[in-house]
Amino acid sequence: MESLTLQPIARVDGTVNLPGSKSVSNRALLLAALARGTTVLTNLLDSDDVRHMLNALSALGVHYVLSSDRTRCEVTGTGGPLQAGSALELFLGNAGTAMRPLAAALCLGSNDIVLTGEPRMKERPIGHLVDALRQGGAQIDYLEQENYPPLRLRGGFTGGDVEVDGSVSSQFLTALLMASPLAPQDTVIAIKGELVSRPYIDITLHLMKTFGVEVENQAYQRFIVRGNQQYQSPGDYLVEGDASSASYFLAAGAIKGGTVKVTGIGRNSVQGDIRFADVLEKMGATVTWGEDYIACTRGELNAIDMDMNHIPDAAMTIATAALFARGTTTLRNIYNWRVKETDRLFAMATELRKVGAEVEEGEDYIRITPPLTLQFAEIGTYNDHRMAMCFSLVALSDTPVTILDPKCTAKTFPDYFGQLARISTLA
């Protein structure tokens, strides 16, 4: 297996221009495809997950022109539901941001489409979304295991009253919201259980509004979406930088700055993961905000005990930043780590112990006490981009670290290690 050994980093300082947000890129691509008119997306993320969405749209007959660096995309909208000419199978890798929204969008009209993906995708639950779509009339079959992809979709979603469980993934609600305006009837979506990762719903609502569709949001408990609508292209849309990707550089600044500035997001960002910077501030770092940047300067870091449900992806970065904080850090209410690219609670606990931390892994929390000195380790990445990026922070100590399968960062950030090296001074 390929590996990358990072030598100890004495200091980080500089500016990182963030690649486009994965969450925003894939939502914007789908809405642009469904909309009337042509949309030019700029700062689109070039990564595996976005390529899976682009390939699927292409197979569905959507016409787009992609620039040579794949960050500008001109999409010719279809002005309504996506219709496949014939029976089709779409392979979506391990891209939840393609699988879930497409599963809903392709239940509009009359298609015969199979959605499948990598082995791990077949372990990521989708039953709550399927249940909700079926309540709205969709014809969906599980081809292998009940409640998991691959799925066969044969249209039929007409709207009406649907209830969706919000406790596992906000992507199920996102998928329903984006498809519902194109259903023939109004859709009333009721949330069952606690809605996790709520800020991701705000991204969805913001993008729908950008494409001309407003949703009545009743305190995140009920959402009313008028049917028979059409998305309208906004013309041009700039995809903001990826706030989850920003977390590694901001944390590096907190641990070994200097000052690290990330551009492409700022105080008015639509992504909830910018709140990650508040957590670093709480731990003792200095954070400054601009319209188009966030900067983080080193501070004496202290442990925290916090509910991280609002920023599950960025919270992983706090788990490795905790290695550099005084005291025991507890991250709570993160059960949904278990249903991501890998079981992230198990993976994080296992790898943190390798570098010498004392770790308690709960069903939905993790408690981390750092060692006096970090130990050298080979870090398994579980084909999970965030594991690779999180554990690169170990090099901000006096100890090198080896990352196995470093190319798994291609899911969201192909040039991550290059960007980290650019702002690093080796010990």
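Yeah, the Cβs are placed from backbone N, Cα and C, and that goes for glycine too.
What you see is the original sequence, not a version with the noted changes.
The model shown is predicted, which means the values in this text are computed figures rather than measured ones.
The feature active site, proton acceptor is assigned by Swiss-Prot to Asp313. Look at Asp313 (active site, proton acceptor): DSSP puts it in a helix.
Arg386 (phosphoenolpyruvate binding site) counts 29 other C-beta atoms within 10 Å of its own C-beta, drawing on all protein chains shown. Taken from Swiss-Prot, the feature phosphoenolpyruvate binding site covers Lys22, Gly96, Arg124, Gln171, Arg344, Arg386, Lys411, and the record attributes it to sequence analysis.
The 3-phosphoshikimate binding site annotation in Swiss-Prot covers Lys22, Ser23, Arg27, Ser169, Ser170, Gln171, Ser197, Asp313, Asn336, Lys340, and the record cites sequence analysis as its basis. Listed in sequence order, the residues of the same chain lying 6 or more apart from Gln171 (phosphoenolpyruvate binding site) and placing their CB within less than 8 Å of its CB are Gly96, Thr97, Arg100, Pro101, Leu129, Tyr200.
Its Cβ taken as reference, Gly96 (variant position) is surrounded by 22 other Cβ atoms within 10 Å in the chains shown. In the three-state DSSP reading, Gly96 (variant position) counts as helix. According to Swiss-Prot, the natural variant Gly96 to Ala carries the following note: In strain: K1. DS21; results in a greatly reduced affinity for the herbicide glyphosate.
When the alpha carbons of Lys22 (phosphoenolpyruvate binding site) and Asp313 (active site, proton acceptor) are compared, the span between them is 12 angstrom.
Of all the recorded positions in the list Arg124, Asp313, Arg344, Arg386, Lys411, the shortest Cα-Cα distance to Ser197 (3-phosphoshikimate binding site) is found for Asp313. In this structure, Ser197 (3-phosphoshikimate binding site) belongs to neither helix nor strand by DSSP; it is coil. Checking Cα-Cα distances from Asn336 (3-phosphoshikimate binding site) against the binding-site residues (Arg124, Arg344, Arg386, Lys411) with a 10 Å cut-off leaves Arg344, in sequence order. Under DSSP, Ser170 (3-phosphoshikimate binding site) is assigned to coil, being neither helix nor strand in the three-state scheme. Maximum C-alpha to C-alpha distance over the listed phosphoenolpyruvate-binding residues Lys22, Gly96, Arg124, Gln171, Arg344, Arg386, Lys411 is 19 Å. Cα of Arg27 (3-phosphoshikimate binding site) to Cα of Arg386 (phosphoenolpyruvate binding site): a distance of 20 Å.
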